[in-house]
Amino acid sequence: MLTVSLLVCAMMALTQADHDGVLKGTATEAGEVSPVFRSRRALVCPAGWTLHGQRCFYSEATAMTWDLAEANCVNKGGHLASIHSLEEQLYIKDIVAGIVWIGGSACKVAGAWSWTDGTPVDYRTWCPTKPNDILSDCCMQMTAAVDKCWDDLPCPASHASICAKAAI
């Protein structure tokens, strides 16, 4: 009797899960159903982008101003990269060469840094004596230094850039 009760409960749970869209069944030739959990699908990035965590990154080698670099990233469906941890900093450091624009800006109010993607500035790795908070130096770059620390520069300078967007 206990076995029958357990089987009925299991069948009801699976039926409800399938009804709620949690399971996607694939029938085999023997008529068995092999459940595939949708929440377990792999995250992917478009061609040319690399996956790290839940975000995709695109290294743009063409040198351009900070404003054009941001517009280029937006055109690709993202923004200049925001960096939220040492792990992300190290990942980006490994996929870029030289100086690159990243998504930080303080052009509206000197010293009030924000990311172009709207996420909070919750991690910082400024170079020593930076930022200098001069309003003309209001765009953020990752330097070519070994540690790839951040520096504030005038936005009209031309550099490569790194874009980021959510993986799908």
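Keep in mind that glycine also has a Cβ here, set from the backbone N, Cα and C atoms.
Per Swiss-Prot, the feature domain 'C-type lectin' maps to 52-164; the stated evidence is sequence analysis. Swiss-Prot lists I99 to F among its mutagenesis entries, and the accompanying note reads: Has 60% thermal hysteresis (TH) activity of that of the wild-type. Has 60% thermal hysteresis (TH) activity of that of the wild-type; when associated with F-112. Swiss-Prot documents A112 to F as a published mutagenesis change and attaches the note No effect on thermal hysteresis (TH) activity. Has 60% thermal hysteresis (TH) activity of that of the wild-type; when associated with F-99. Looking at Swiss-Prot, the entry for mutagenesis of L153 to F says: Nearly identical thermal hysteresis (TH) activity with that of the wild-type.
Note: the CA-CA distance between A112 (mutagenesis position) and I99 (mutagenesis position) rounds to 22 Å. For I99 (mutagenesis position), other Cβ atoms within 10 Å of its Cβ number 19. For the mutagenesis positions A112, L153, counting C-beta atoms within 10 A of each C-beta gives the highest total at L153. In the three-state DSSP scheme, L153 (mutagenesis position) is classed as strand.
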